[in-house]
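A.B. asks: There's a structure below that I have some questions on.
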Amino acid sequence: MKSGLWYFFLFCLRIKVLTGEINGSANYEMFIFHNGGVQILCKYPDIVQQFKMQLLKGGQILCDLTKTKGSGNTVSIKSLKFCHSQLSNNSVSFFLYNLDHSHANYYFCNLSIFDPPPFKVTLTGGYLHIYESQLCCQLKFWLPIGCAAFVVVCILGCILICWLTKKKYSSSVHDPNGEYMFMRAVNTAKKSRLTDVTL
(Lines of atoms letter the chains of each structure in order from A and count residues from 1; the text may use other names and numbers.)
(Lines give C-alpha, C1' and ligand atoms only; values in the text may rest on other atoms or scores of the structure.)
Protein backbone atom coordinates (compact mmCIF):
# COMPACT_ATOMS: atom_id res chain seq x y z
CA MET A 1 0.00 0.00 0.00
CA LYS A 2 2.86 2.39 0.86
CA SER A 3 4.58 1.70 -2.46
CA GLY A 4 1.34 2.49 -4.33
CA LEU A 5 1.08 5.90 -2.64
CA TRP A 6 4.75 6.53 -3.32
CA TYR A 7 4.28 5.79 -7.06
CA PHE A 8 1.18 8.00 -7.17
CA PHE A 9 3.15 10.86 -5.55
CA LEU A 10 5.99 10.48 -8.09
CA PHE A 11 3.48 10.36 -10.93
CA CYS A 12 1.83 13.62 -9.78
CA LEU A 13 5.25 15.28 -9.36
CA ARG A 14 6.26 14.21 -12.87
CA ILE A 15 3.01 15.66 -14.29
CA LYS A 16 3.63 18.99 -12.53
CA VAL A 17 7.19 19.20 -13.85
CA LEU A 18 6.10 18.35 -17.40
CA THR A 19 3.31 20.94 -17.40
CA GLY A 20 5.65 23.60 -16.02
CA GLU A 21 3.76 24.28 -12.81
CA ILE A 22 6.86 24.09 -10.62
CA ASN A 23 9.32 26.33 -12.45
CA GLY A 24 6.65 28.63 -13.90
CA SER A 25 7.90 28.27 -17.47
CA ALA A 26 4.43 27.62 -18.87
CA ASN A 27 2.69 30.44 -17.01
CA TYR A 28 3.40 33.26 -19.48
CA GLU A 29 3.51 33.83 -23.20
CA MET A 30 7.05 34.19 -24.48
CA PHE A 31 6.38 35.62 -27.97
CA ILE A 32 4.35 38.78 -28.51
CA PHE A 33 3.95 40.39 -31.92
CA HIS A 34 4.88 44.05 -31.57
CA ASN A 35 5.02 46.82 -34.27
CA GLY A 36 5.80 44.53 -37.19
CA GLY A 37 8.33 42.51 -35.20
CA VAL A 38 8.44 40.04 -32.35
CA GLN A 39 8.93 40.81 -28.68
CA ILE A 40 10.52 37.90 -26.84
CA LEU A 41 9.74 38.12 -23.14
CA CYS A 42 12.23 36.52 -20.73
CA LYS A 43 11.11 36.59 -17.10
CA TYR A 44 13.18 36.38 -13.93
CA PRO A 45 12.21 36.36 -10.22
CA ASP A 46 11.63 39.70 -8.48
CA ILE A 47 14.27 39.06 -5.81
CA VAL A 48 17.12 38.76 -8.32
CA GLN A 49 19.53 41.70 -8.19
CA GLN A 50 22.39 40.58 -10.44
CA PHE A 51 21.90 38.36 -13.46
CA LYS A 52 22.88 37.66 -17.04
CA MET A 53 20.17 37.04 -19.66
CA GLN A 54 21.02 35.59 -23.06
CA LEU A 55 18.66 35.15 -25.99
CA LEU A 56 19.58 32.04 -27.96
CA LYS A 57 18.38 31.05 -31.41
CA GLY A 58 19.01 27.33 -31.43
CA GLY A 59 22.58 27.26 -30.09
CA GLN A 60 23.58 30.73 -31.33
CA ILE A 61 23.66 33.70 -28.93
CA LEU A 62 21.67 36.60 -30.40
CA CYS A 63 21.54 38.98 -27.43
CA ASP A 64 23.39 39.19 -24.15
CA LEU A 65 22.31 41.47 -21.32
CA THR A 66 23.99 41.70 -17.90
CA LYS A 67 22.57 43.57 -14.91
CA THR A 68 24.94 44.26 -12.02
CA LYS A 69 24.46 46.34 -8.93
CA GLY A 70 27.53 48.34 -7.97
CA SER A 71 28.16 50.47 -4.91
CA GLY A 72 25.02 52.29 -3.87
CA ASN A 73 21.86 51.96 -5.91
CA THR A 74 23.36 52.40 -9.40
CA VAL A 75 22.52 49.78 -11.97
CA SER A 76 24.72 49.13 -15.01
CA ILE A 77 23.43 47.17 -17.96
CA LYS A 78 25.80 45.80 -20.59
CA SER A 79 24.54 44.60 -23.92
CA LEU A 80 27.41 42.86 -25.69
CA LYS A 81 25.77 42.19 -29.04
CA PHE A 82 23.62 44.57 -31.06
CA CYS A 83 20.05 44.01 -30.10
CA HIS A 84 17.19 46.12 -28.89
CA SER A 85 16.23 45.17 -25.35
CA GLN A 86 14.12 46.57 -22.54
CA LEU A 87 14.51 45.81 -18.83
CA SER A 88 11.64 45.87 -16.35
CA ASN A 89 11.25 44.76 -12.71
CA ASN A 90 10.81 41.06 -13.47
CA SER A 91 11.49 40.59 -17.19
CA VAL A 92 13.75 41.41 -20.09
CA SER A 93 12.17 42.02 -23.49
CA PHE A 94 14.19 41.43 -26.63
CA PHE A 95 12.85 42.90 -29.87
CA LEU A 96 13.50 41.30 -33.27
CA TYR A 97 12.44 43.02 -36.50
CA ASN A 98 12.42 42.25 -40.25
CA LEU A 99 11.83 38.55 -39.75
CA ASP A 100 10.94 36.15 -42.52
CA HIS A 101 10.28 32.42 -42.68
CA SER A 102 14.02 31.64 -42.45
CA HIS A 103 14.07 33.00 -38.86
CA ALA A 104 11.67 30.31 -37.63
CA ASN A 105 13.53 28.36 -34.95
CA TYR A 106 13.65 27.49 -31.27
CA TYR A 107 14.40 30.57 -29.16
CA PHE A 108 15.61 30.23 -25.56
CA CYS A 109 16.07 32.61 -22.63
CA ASN A 110 19.18 31.58 -20.69
CA LEU A 111 19.08 33.18 -17.23
CA SER A 112 22.18 33.04 -15.00
CA ILE A 113 21.44 34.33 -11.48
CA PHE A 114 24.43 35.69 -9.51
CA ASP A 115 22.76 37.47 -6.59
CA PRO A 116 21.15 36.23 -4.37
CA PRO A 117 23.30 33.11 -4.03
CA PRO A 118 23.47 30.27 -4.94
CA PHE A 119 24.43 30.58 -8.60
CA LYS A 120 21.57 29.23 -10.70
CA VAL A 121 20.97 28.79 -14.43
CA THR A 122 17.50 28.37 -15.94
CA LEU A 123 16.59 27.86 -19.56
CA THR A 124 13.11 28.56 -20.95
CA GLY A 125 12.15 28.58 -24.58
CA GLY A 126 9.72 27.94 -27.34
CA TYR A 127 9.42 27.59 -31.09
CA LEU A 128 8.76 30.72 -33.11
CA HIS A 129 7.01 29.90 -36.38
CA ILE A 130 6.95 32.72 -38.92
CA TYR A 131 4.51 32.43 -41.79
CA GLU A 132 5.22 33.88 -45.20
CA SER A 133 3.09 36.92 -45.92
CA GLN A 134 -0.22 35.80 -47.42
CA LEU A 135 -0.53 38.93 -49.58
CA CYS A 136 2.91 38.34 -51.09
CA CYS A 137 2.09 34.72 -51.95
CA GLN A 138 -1.24 35.69 -53.45
CA LEU A 139 0.39 38.38 -55.59
CA LYS A 140 3.05 35.93 -56.80
CA PHE A 141 0.30 33.55 -57.87
CA TRP A 142 -2.24 35.96 -59.37
CA LEU A 143 0.09 38.45 -61.07
CA PRO A 144 1.04 36.21 -64.05
CA ILE A 145 -2.54 34.99 -64.40
CA GLY A 146 -3.85 38.57 -64.39
CA CYS A 147 -1.29 39.68 -66.99
CA ALA A 148 -2.13 36.73 -69.26
CA ALA A 149 -5.85 37.44 -68.95
CA PHE A 150 -5.28 41.12 -69.79
CA VAL A 151 -3.30 40.21 -72.93
CA VAL A 152 -6.00 37.74 -74.06
CA VAL A 153 -8.75 40.35 -73.54
CA CYS A 154 -6.75 42.95 -75.52
CA ILE A 155 -6.19 40.53 -78.42
CA LEU A 156 -9.86 39.52 -78.49
CA GLY A 157 -10.87 43.21 -78.38
CA CYS A 158 -8.64 44.02 -81.36
CA ILE A 159 -10.04 41.08 -83.33
CA LEU A 160 -13.62 42.13 -82.51
CA ILE A 161 -12.97 45.75 -83.56
CA CYS A 162 -11.41 44.62 -86.86
CA TRP A 163 -14.30 42.25 -87.54
CA LEU A 164 -16.95 44.89 -86.79
CA THR A 165 -15.15 47.47 -88.97
CA LYS A 166 -14.90 45.03 -91.87
CA LYS A 167 -18.54 43.97 -91.47
CA LYS A 168 -19.74 47.59 -91.38
CA TYR A 169 -17.70 48.51 -94.48
CA SER A 170 -18.80 45.47 -96.45
CA SER A 171 -22.48 45.91 -95.50
CA SER A 172 -22.50 49.57 -96.54
CA VAL A 173 -21.11 48.65 -99.97
CA HIS A 174 -23.93 46.18 -100.69
CA ASP A 175 -26.75 48.06 -98.94
CA PRO A 176 -29.76 48.16 -101.34
CA ASN A 177 -31.36 51.04 -99.46
CA GLY A 178 -28.28 53.19 -99.55
CA GLU A 179 -28.12 56.65 -101.15
CA TYR A 180 -26.02 55.37 -104.00
CA MET A 181 -26.75 52.12 -105.77
CA PHE A 182 -24.04 50.43 -107.61
CA MET A 183 -25.12 49.43 -111.10
CA ARG A 184 -23.82 46.73 -113.27
CA ALA A 185 -21.89 47.91 -116.26
CA VAL A 186 -23.92 47.64 -119.48
CA ASN A 187 -22.26 46.77 -122.75
CA THR A 188 -23.70 49.10 -125.39
CA ALA A 189 -21.98 47.40 -128.30
CA LYS A 190 -24.48 44.56 -128.42
CA LYS A 191 -27.54 44.95 -130.53
CA SER A 192 -30.88 44.06 -129.30
CA ARG A 193 -32.60 40.98 -130.82
CA LEU A 194 -35.91 42.73 -131.07
CA THR A 195 -34.78 44.95 -133.95
CA ASP A 196 -34.82 42.07 -136.40
CA VAL A 197 -38.37 41.15 -135.66
CA THR A 198 -41.09 42.84 -137.77
CA LEU A 199 -44.71 43.22 -136.94
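For all residues, glycine too, the Cβ spot is worked out from N, Cα and C.
Annotations for this protein, taken from Swiss-Prot, read as follows:
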- 30-132: domain 'Ig-like V-type' (DOMAIN)
- N110 to Q: About 4.3-fold improvement in binding affinity to ICOSLG (MUTAGEN)
A.B. asks: Limited to the domain 'Ig-like V-type' (30-132), I'd like the whole-number average of pLDDT.
C.D. replies: 80
A.B. asks: For N110 (mutagenesis position), name the DSSP secondary structure in the helix/strand/coil scheme.
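C.D. replies: Assignment for N110 (mutagenesis position) reads strand.
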A.B. asks: Across all the protein chains here, work out how many other Cβ atoms are within 10 Å of the Cβ of N110 (mutagenesis position).
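C.D. replies: Total other Cβ atoms inside 10 Å, all chains included: 17.
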A.B. asks: Could you count the residues of the domain 'Ig-like V-type' (30-132) that DSSP puts in helix, in strand and in coil?
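C.D. replies: When I sort the residues of the domain 'Ig-like V-type' (30-132) into the three classes, I find 3 helix, 64 strand, 36 coil.
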